[in-house]
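Everything on this sheet refers to the single structure shown next.
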Amino acid sequence: MKDNTVPLKLIALLANGEFHSGEQLGETLGMSRAAINKHIQTLRDWGVDVFTVPGKGYSLPEPIQLLNAKQILGQLDGGSVAVLPVIDSTNQYLLDRIGELKSGDACIAEYQQAGRGRRGRKWFSPFGANLYLSMFWRLEQGPAAAIGLSLVIGIVMAEVLRKLGADKVRVKWPNDLYLQDRKLAGILVELTGKTGDAAQIVIGAGINMAMRRVEESVVNQGWITLQEAGINLDRNTLAAMLIRELRAALELFEQEGLAPYLSRWEKLDNFINRPVKLIIGDKEIFGISRGIDKQGALLLEQDGIIKPWMGGEISLRSAEK
C-alpha cells in the first residue's frame with residue numbers, strides 16, 4: 001500500500017485556496033522543493049487541480065473542505081463510520097469486511113482509485129470534490145426483499161439534499177438523482193446472500209459537489225454539480241445527515257418494504273409524465289413515463305397501454321425534442 005501521508009499533509013496545507021511557495025511547503029514538511037513537486041503530482045493524479053504560478057507557488061482554484069471524522073461522528077448516535085482519505089472503493093472496503101459489520105455501519109472517502117457504478121462501470125471520483133459514501137445493511141428476509149431498495153435510497157438522498165437547500169433535486173429511475181435534468185448523483189446496491197438466507201447489502205452513493213471536469217470516457221450522460229447550481233453544502237453535515245436518514249429509512253424498509261415510499265417517489269420523480277426512452281442493450285423503447293408500480297418497476301405508456309419494466313440492464317433517458 002502506497003504511503004499517502006505527505007500528499008495528505010500537503011492537501012491540508014493547500015485546502016485554504018491561498019498560494020503557498022514550494023520553499024514554504026518544503027520547510028513545513030521537512031523536504032526539498034523537488035520532493036514537494038513530486039507529491040503535487042500525486043495530488044494531480046487524484047484529480048486535484050493544483051495551479052503553479054512562478055514566483056507565487058502552488059494553489060488550488062478555490063478552498064476545499066476536507067472530511068472531518070470528529071465532526072461527522074459528533075452528529076450521529078453511534079454506529080461505526082470509517083472516514084478514509086484514499087481508497088479503492090467505499091463499497092469494496094465494506095464488502096471486504098462484511099463478516100464484522102453491523103447494519104448501518106458506513107464508510108466515506110475523499111478519493112476512490114477504483115470507484116464503480118452500475119454494471120461494473122467506472123465511477124469518476126476526484127479527491128475532495130464530491131461525497132462518496134457506502135453503508136452496510138443485513139436484510140433478514142433475504143435477497144428477494146431488496147427489490148426497490150435503490151429507489152428508497154434515492155428518495156432519502158433527494159429529501160436530505162432538499163432539506164439542506166438543494167430544493168430542486170429529483171429522482172430518476174432506478175438509481176440516480178437529477179438536478180436541472182442532469183445527473184447529480186448515482187447509487188449502487190451490491191448484494192450477497194442465497195435465497196432462504198439473509199441478504200448482506202452494501203449501498204454506495206456518489207454525489208457531485210464541486211468537481212470541475214470529468215473523464216469523458218467514464219461519464220456518458222449530462223452531469224451537474226451542486227456548486228454549478230450555486231449550492232454550497234457542508235460535506236461533513238451532509239455525510240452525517242445522510243447516514244442518519246439512511247439508517248432510519250432502511251429500518252422502515254425492512255419492516256414495510258416499498259409501500260411507505262411510493263407517494264414520496266411520485267413527488268420527486270424527474271421524468272413522470274414526460275417522454276422517455278428505455279435503452280436495453282442496443283434497443284431503444286420510447287414512451288411516456290408514468291412513475292413506478294408497487295414493486296418499483298418503471299411504468300411506461302405506449303399507445304395508451306401502460307406496462308411495467310424492471311431489470312438491471314435498463315437505462316432511462318429523456319426523449320424530449
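Using N, Cα and C of the backbone, Cβ positions are placed for all residues, glycine too.
What Swiss-Prot says about the mutagenesis result for THR52 to Ile is this: Does not affect repressor activity. THR52 (mutagenesis position) falls within a strand when secondary structure is assigned with DSSP.
Swiss-Prot documents THR52 to Ser as a published mutagenesis change and attaches the note 5-fold increase of repressor activity. Increases binding to DNA. Less than 8 angstroms from the CB of THR52 (mutagenesis position) sit ILE40, TYR58, each of them six or more residues away in the same chain.
Quoted from Swiss-Prot, the note on mutagenesis experiment GLY57 to Ser is: Lack of repressor activity. Does not bind DNA. Other Cβ atoms within 10 Å of the Cβ of GLY57 (mutagenesis position) number 19 in total over all chains.
Cβ-based neighbour count (10 Å, all protein chains) for TYR58 (mutagenesis position) stands at 22. Under its mutagenesis annotations, Swiss-Prot gives TYR58 to Phe the following note: Lack of repressor activity.
Among the mutagenesis results in Swiss-Prot, TYR58 to Thr has the note: Does not affect repressor activity. The residue drawn here is the original one.
Looking at Swiss-Prot, you'll find the natural variant PRO61 to Ala noted as follows: In strain: RDD012. Within 10 Å of the C-beta of PRO61 (variant position) there are 12 other C-beta atoms, taking all protein chains into account.
The average pLDDT for the domain 'BPL/LPL catalytic' (67-254) in the predicted structure is 86. The domain 'BPL/LPL catalytic' annotation in Swiss-Prot covers 67-254.
For LYS70 (variant position), other Cβ atoms within 10 Å of its Cβ number 8. Listed in Swiss-Prot is the natural variant LYS70 to Glu, annotated as follows: In strain: RDD012.
Under the heading biotin binding site, Swiss-Prot lists SER89, THR90, ASN91, GLN112, ARG116, GLY117, ARG118, LYS183.
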Counting distance between Cα atoms, which of the binding-site residues SER89, THR90, ASN91, LYS183 is nearest LYS70 (variant position)?
THR90
Using C-alpha atoms only, work out the spacing between PRO61 (variant position) and GLN112 (biotin binding site) and round it to an integer in Å.
21
The correct three-state DSSP answer for TYR58 (mutagenesis position) is strand
